[in-house]
Amino acid sequence: MAPRWKWKGAEAKALAEPVSKTVSELRSSLTQTEALGFLSSCNVLLSVESEEAELLDRCCFGRLVVGAEKDKRWIQLSFEEAFFLFYKLKCIKICLHGRSLENEVDLWRSMSSFKQDFAILYKAYSHLRSKNWIVRSGLQYGVDFVVYRHHPSLVHSEYAVLVQSIGGNDRLKVWSDIHCSVRLTGSVAKSLLVLYVNRKVNTEKMNLPLCLEDYTVEEQTIRRWSPELSREDETRT
C-alpha cells in the first residue's frame with residue numbers, strides 16, 4: 001500500500017525531516033534536562049519543558065495532559081513508550097512511590113506486574129519503532145497499534161497491528177475473526193499486519209528485560225482477496 005499523504009507538499013516535508021533525526025534530537029534534549037516520569041498502574045506521567053513537549057509530539061511519544069502550570073508540560077506515556085525511552089534510548093528517569101527506579105530490571109518487573117502482556121507488546125512496539133515507524137494506540141480500531149510512515153499530521157496510517165504469541169489471547173483463532181479484522185481495517189484504508197512474537201523457553205530470564213533477546217518477531221500481512229482483480233476482461237475473445 002502506497003503512503004496516503006494528507007496534503008500537497010507533505011511528502012517533501014517528511015523527507016526533509018526524517019523521523020530518525022527528530023528522535024535523535026529528542027534523545028539529546030531529554031538526556032540533558034534529566035526528564036523524570038512517574039509510574040502508575042496504567043501509564044507514566046512525564047514532566048518536561050515546553051521544548052521537550054514539542055519534540056515528543058513531533059516524534060509521537062505520549063499525549064499532552066492539560067494542566068494549570070505554564071512552564072511545565074505533562075505527557076502521558078504508555079508503558080511501551082516509557083520503557084522504550086528509558087531502556088532503548090536511555091533518556092528519561094522514572095520513579096515509583098517517590099523512589100527512583102535506578103535500573104531497567106526494577107522498571108521491567110513493575111510494568112510486568114501491572115500489565116500481564118507487557119513483554120510481548122513491548123517487543124512488538126520496539127520492533128516497529130526501531131524501523132522508524134511511528135507507533136500509536138490502535139484501540140479505536142480494535143487492534144494493538146496503528147503505524148505511520150511519518151507524523152500523523154502528514155500521512156495516514158498504513159497498518160493496523162495485532163500482536164500474537166503462542167499461548168496468548170484467542171484472537172484470529174477462527175476464520176470469522178480474521179475476516180472481521182480484515183474487513184474492519186480495509187474499511188478505514190489500512191492493511192492488517194500481524195506480528196507473531198515468540199520466545200525460546202528460558203524461565204530464568206522471564207522477569208528480566210534480557211528475555212527480549214530470546215524473542216523473535218515474524219511479520220505477516222493479511223489482505224482480503226477480491227475476485228474482481230483476477231477476472232478476465234469480458235471484452236476479450
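Residue 1 is the first one shown; counting continues down the chain.
Every residue gets a Cβ built from N, Cα and C, even glycine.
Substitutions noted, but not modelled.
Y148 (active site) has a Cβ environment of 20 other Cβ atoms inside 10 Å. Per Swiss-Prot, active site is recorded for Y148 (among others).
Residues annotated as active site in Swiss-Prot: H156 (among others). For H156 (active site), the count of additional Cβ atoms within 10 Å of its Cβ stands at 16 [all protein chains shown].
In the three-state DSSP scheme, K190 (active site) falls into the coil class. The active site annotation in Swiss-Prot covers K190 (among others) and rests on similarity to another entry.
For the natural variant S24 to L, the note given by Swiss-Prot reads: In strain: cv. Landsberg erecta. Listed in sequence order, the same-chain residues six or more apart from S24 (variant position) with CB atoms under 8 A from its CB number zero; the list is none. Reduced to three states, the DSSP call for S24 (variant position) is helix.
For R27 (variant position), the same-chain residues lying six or more positions away in sequence with a CB closer than 8 A to its CB are L89, K90, C91. Quoting Swiss-Prot on the natural variant R27 to Q: In strain: cv. Landsberg erecta.
In Swiss-Prot, a published natural variant is listed as E52 to Q, annotated In strain: cv. Landsberg erecta. Here the Cβ of E52 (variant position) has 21 other Cβ atoms within 10 Å, regardless of which shown protein chain they belong to.
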Mind giving me a neighbour count for K190 (active site)? Other Cβ atoms within 10 Å of its Cβ, every protein chain shown. 22
Spatial neighbours of H156 (active site) among the recorded positions E52, Y148, K190, defined as Cα within 10 A: which are they? Y148, K190
Does DSSP put Y148 (active site) in a helix, in a strand, or in coil? strand
